[in-house]
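Quick look at what Swiss-Prot annotates:
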- Asp3 to Asn: In strain: Omicron/BA.5, Omicron/BQ.1.1 (VARIANT)
- Asp3 to Gly: In strain: Omicron/BA.1 (VARIANT)
- Gln19 to Glu: In strain: Omicron/BA.1, Omicron/BA.2, Omicron/BA.2.12.1, Omicron/BA.2.75, Omicron/BA.4, Omicron/BA.5, Omicron/BQ.1.1, Omicron/XBB.1.5, Omicron/EG.5.1 (VARIANT)
- Ala63 to Thr: In strain: Omicron/BA.1, Omicron/BA.2, Omicron/BA.2.12.1, Omicron/BA.2.75, Omicron/BA.4, Omicron/BA.5, Omicron/BQ.1.1, Omicron/XBB.1.5, Omicron/EG.5.1 (VARIANT)
- Ile82 to Thr: In strain: Eta/B.1.525 and Delta/B.1.617.2 (VARIANT)
Amino acid sequence: MADSNGTITVEELKKLLEQWNLVIGFLFLTWICLLQFAYANRNRFLYIIKLIFLWLLWPVTLACFVLAAVYRINWITGGIAIAMACLVGLMWLSYFIASFRLFARTRSMWSFNPETNILLNVPLHGTILTRPLLESELVIGAVILRGHLRIAGHHLGRCDIKDLPKEITVATSRTLSYYKLGASQRVAGDSGFAAYSRYRIGNYKLNTDHSSSSDNIALLVQ
């Protein structure tokens, strides 16, 4: 039985844990798998699940602090809950502002990725392929293995080394960086590698008009 003040006893807590141990174990195992294997360039299915979890954490966290402020234990905890609710709300708002700015720059739904606001854009076969990056590097590597292209670890489809784009870009909510194709080397027929080096950065907007040249993939934002 619960105490008169609404708390539970140690024995009741032990029984509760015994009943829910299996479920808690599965939840922790799921979280471990998401943290260890859910990367955009490894397992796209697990990565999407992780993004959904991250999206849901924002409103759930905000709701927890709001409820803690409404049903406060005392004024001190209520004040802390209000401050944390304001902080989470501002962080959530800044995420949406950065995401919409990035979407205006790239027109890609990857702009709303809660894990990163850096997007790789590769023009290939008349289509601009966009993938998330965790950080913007000075040099980005491209590898072709048996005719399959990987850039920054992302599989982008079939491509011959002579058909590699001359330029790729990396977009953030504030800038668009140009990367120029540098050294490239064919290895064993349909395999090879290349490197793209950053040579320009500015307030540009990705040109999504696929009818234009694939080498002209960005426009200056006025």
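From the backbone N, Cα and C atoms, a Cβ is placed for every residue, glycine too.
Cα separation, Ile82 (variant position) to Gln19 (variant position), rounded: 34 Å. Highest Cβ count within 10 Å among the variant positions Ala63, Ile82: Ile82.
Cα of Gln19 (variant position) to Cα of Ala63 (variant position): a span of 27 Å. Ile82 (variant position) falls within a helix when secondary structure is assigned with DSSP.
All protein chains shown were included, and the count of other CB atoms within 10 Å of the CB of Gln19 (variant position) stands at 9.
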